[in-house]
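Below: one structure, written as structure tokens.
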Amino acid sequence: MKLFLRNAFKTLNPKRKLATTILPSINLILVKPFSQSTTIPKKQDRVRDHGYDNYMEVEKKIRKVVKFHSLILSQPNHTIAISLLDTLARRLGLGFKQHEPGAFLLKFPHVFEIYEHPVQRILYCRLTRKALDQIRHEHEAVLDQIPDAVTRLRKLVMMSNTGRIRLEHVRIARTEFGLPEDFEYSVILKHPQFFRLIDGEETRDKYIEIVEKDPNLSICAIERVREIEYRTKGIDAEDVRFSFVVNFPPGFKIGKYFRIAVWKWQRLPYWSPYEDISGYDLRSMEAQNRLEKRSVACIHELLSLTVEKKITLERIAHFRNVMNLPKKLKEFLLQHQGIFYISTRGNYGKLHTVFLREGYKRGELVEPNDVYLARRRLAELVLMSPRKAKVDAELVRYRDGLDDEDDVE
């Protein structure tokens, strides 16, 4: 070993003439460890897109407003005393301090109406006529599109590797998929030709099982997008065959090697989310790469089935096992920030909302539906200026009283 090191030192000694003939070849060898990879990095930092974050700031207010909706409508005569708000809001886990629920309702006079009870002479709260109309329009829109909801649920169950999905997981994501409250009857039991409810073998959970897979429903939303791109923009068929619509957020750094990696990934073949891959050998590196791209296609299709092209990351995780999705979903989605966007606005950063980027343009859904439009009417009421609302004298005194208490504290 000593002899080897001595000879190596003599060879690399710059004072010796022999080094001039060997050093160039050494430089060529040293280039390899520092060469850039042409694969998409596994770990990437999240780049904020303020358009989606601002959208979620409004959604955060709407989420609390909807909870108060349900609270008020559950009371007799659909009214509630202001004095009971603190206790009931604490039970709902809304995170309000003392007197904050009443102050919150005052911010949205187009949704909540505070008035003095004519007999008891105490303040009560009820929904405004505009808010009640919005609830009625959304309810009617959900009922009118039950045939579409049946199709969405069929496609969702068809994506499962077992042909069944837990009923409770669908119930939790009912609002995102535009299903009515009684979907177990109106969507599942009312269509026995498509679904059947079965009990779990080891648990008491119920499962939604598909009766028969329909090949006509196995066409993904991204395939229709590719056809439009091919026909309208004249893009080469080979370039668009396995590609996704990629639109990176502002400020996302795209280097030369990253661009090459995306170019290679766009042309990588993959299995359809509706294809049964249980009999395939997935041990090779190429099969693993195809499986990862299939996971992107599964999440893309899952978001395409939602009414607003968005869903929380936590609810995607419910379908992880039945759709063969990766364990670390957040890190996986951050690899594809040109396709998806994860917003952490809402619930103090604990809630992660995943958007399908191609589904939105300038803060609005590209292809709006009746349910989405009905829900946006509530957003308009929330964002409407309080100055345009008619506020009676008793309400003004109540608001001034809250301000005085804040000053004392």
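Using N, Cα and C of the backbone, Cβ positions are placed for all residues, glycine too.
Fair warning: this is a prediction, and the values are worked out from it, not measured in the lab.
Look at Swiss-Prot and you will find 47-386 tagged as domain 'PORR'. Across the domain 'PORR' (47-386), the prediction's mean pLDDT works out to 91.
Swiss-Prot documents ARG152 to Trp as a published mutagenesis change and attaches the note In rpd1-2; impaired in adventitious root formation at the restrictive temperature of 28 degrees Celsius. There are 20 other Cβ atoms within 10 Å of the Cβ belonging to ARG152 (mutagenesis position).
GLU308 (mutagenesis position) falls outside any helix or strand according to DSSP and counts as coil. All chains included, 21 other C-beta atoms sit within 10 angstroms of the C-beta of GLU308 (mutagenesis position). One mutagenesis experiment named in Swiss-Prot is GLU308 to Lys, and its note says In rpd1-1; impaired in adventitious root formation and maintenance of callus cell proliferation at the restrictive temperature of 28 degrees Celsius.
In this structure, the CA atom of GLU308 (mutagenesis position) is 13 Å away from the CA atom of ARG152 (mutagenesis position).
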